[in-house]
Amino acid sequence: MFLCVRILKRKYHELSSFQKLLIFTITIFLLWVLGVVDKFRETSFGDFSWPLETRNLQLRSKFTKYPQCKFSGNGQKIIIIIIKSSAKNGPMRESVRKTWGVFRMIDGVEVMPIFIVGRVENMEIMRRIDVESEKYKDILAISDIDSYRNNTLKLFGAIDYAANPNQCSSPDFTFLVDDDYLVHIPNLVKFAKTKQKEELVYEGFVFDTSPFRLKIHKHSISLNEYPFSRYPPYVSAGAVFLTSETIARFRNSIRKLKMFPFDDVFTGILAKTVNVAATHNENFIFWCRRVSQKEWDDGVIAVHGYARKDLEYEYSQLNGFE
């Protein structure tokens, strides 16, 4: 090993000044791309604080479509399920509607699934959304462009609607979920019945991670956007259970805080700001994998990663949904 180092040193000294400068420049560039430079410049999470941002955020004026209220008023408790869906994912929404999205009342609890979508430039897709909304009356549409980094704007819309549904009773609980999840509604209801709407509940699959500084990573974030060494604990945005008290706290603060492009991390920031703890629940399964019948029977609530056909097949195989 020592001999190898000596040989490398000798070789390096034999290089021209230009070659040495080139190696130095490439090394610094690679360290920058890999995010190593940013890692050394991060602020300790112990000094975390999130800035306020003055803006006139009138969320309700950004809604372009509202779902029809389908609560009968006869339930002991109410759960609104707001399903995040890309505007182009019409077939997936159809699969949800005919599988776990069919439930309206179970064990005295009313359930109302709706879909929140953004806007796309493709007018044919927007026309289909119009038809779908007219047919099912379960679309909550916002005027912002439907994109990954605009998911925080969908979060704003979902929280605003859940806090004050249009011409509808306010729910006791809100379940935010992506359209590629399989949700076991009886287990969700059973879980909800252990909670009170006055509790502060922000629950799901919790992550406690550091920011990605690798420049080419999908979740890369700059120091200007987020200077701290860690994120606050946050629930994966794919499946989040909230009480009405938590929704109220979130809504009161969400308009005042500086935006962040990743909705799950932003919710963690929001929760930390208003002193709501993120609670980990193993029955919200984030990693894509096969779930056994025993796991469903034992209380699994939501599982991530289903394509349309897989969702329909898995649902048809499950017991306990009837």
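Glycine too: its Cβ is placed from the backbone N, Cα and C atoms.
Don't look for the substitutions in this one, it keeps the originals.
For the mutagenesis experiment Arg97 to Lys, the note given by Swiss-Prot reads: In ye107; resistant to Bacillus thuringiensis crystal5B toxin. Arg97 (mutagenesis position) is surrounded by 16 other CB atoms, counting those within 10 A of its CB over all protein chains shown. Under DSSP, Arg97 (mutagenesis position) is assigned to a helix (H, G or I) in the three-state scheme.
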